[in-house]
Structure formats: C-alpha cells, structure tokens
Amino acid sequence: MTISAQVIDTIVEWIDDNLHQPLRIDDIARHAGYSKWHLQRLFLQYKGESLGRYIRERKLLLAARDLRDTDQRVYDICLKYGFDSQQTFTRVFTRTFNQPPGAYRKENHSRAH
C-alpha cells in the first residue's frame, strides 16, 4: 500500500469517526496536512468518488439507519448529520433513496419500535 493510500485510509477512518459533527473539506485537509486541492485529487484517485460525495453518502446512510432504528424526529436527524435545513435533507435523501425520509421510515422502521 502506498503512502497516499494509507493517508486516504486514515482520513476515511477519521471522517467516519466524526460524521456526527460538521465536516468541511478545508478542515479535513488541514487535519491531514494537505492542501484542499491535493486532498480532493488524492481522494478521488484512491476512492473513485469525490470527498464531498463520500461524506454526504455516509451521513445519509447513518440518517437512514436512524430513521429505521429510532423514533427520532426527521428534523432532529437532519440536524444531527449537519444538514442546513429539513428541506435540503429531504431533497438529498429522496434523490439517494428514491423516497422522502418519512416514507422510508414507514417502509423500513424496525419492528422493535
């Protein structure tokens, strides 16, 4: 494994551990010790997707899990994963899961709740 691949793996691990807080590419680059441009280029090269897309998709997967496994309000889940409004969250969630959060919850909510 190259040094660059190790750096990206370390960054992915750090991102996954910090998805509960706002993550800006500038901050991630600073944390990694790279320029924003260089980090984004490396990430795309090794992961095959942009850094921003990776973060957004990970947050959406966690939000989907919360919709499925908890009774938290959609608005609270939206805020928990750093979306600036419920409207934005609903639009992005619908684009990813082909249904709005409320419908996703009704269809997938755990039997335990």
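Keep in mind that glycine also has a Cβ here, set from the backbone N, Cα and C atoms.
Pulled from Swiss-Prot:
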type: DOMAIN; residues: 9-107; note: domain 'HTH araC/xylS-type'
type: MUTAGEN; residues: HIS31 to Asp; note: Transcriptional activation activity declines significantly on either acrA or micF gene promoters. Mutation in the KP22 isolate causes bacteria to become sensitive to many antibiotics, including tigecycline, doxycycline, minocycline, piperacillin-tazobactam, ceftazidime and levofloxacin
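Summed and averaged per residue, pLDDT over the domain 'HTH araC/xylS-type' (9-107) gives 95.
Secondary structure at HIS31 (mutagenesis position), as computed by DSSP, is helix. In the domain 'HTH araC/xylS-type' (9-107), the DSSP tally of helix, strand and coil residues is 74 helix, 0 strand, 25 coil.
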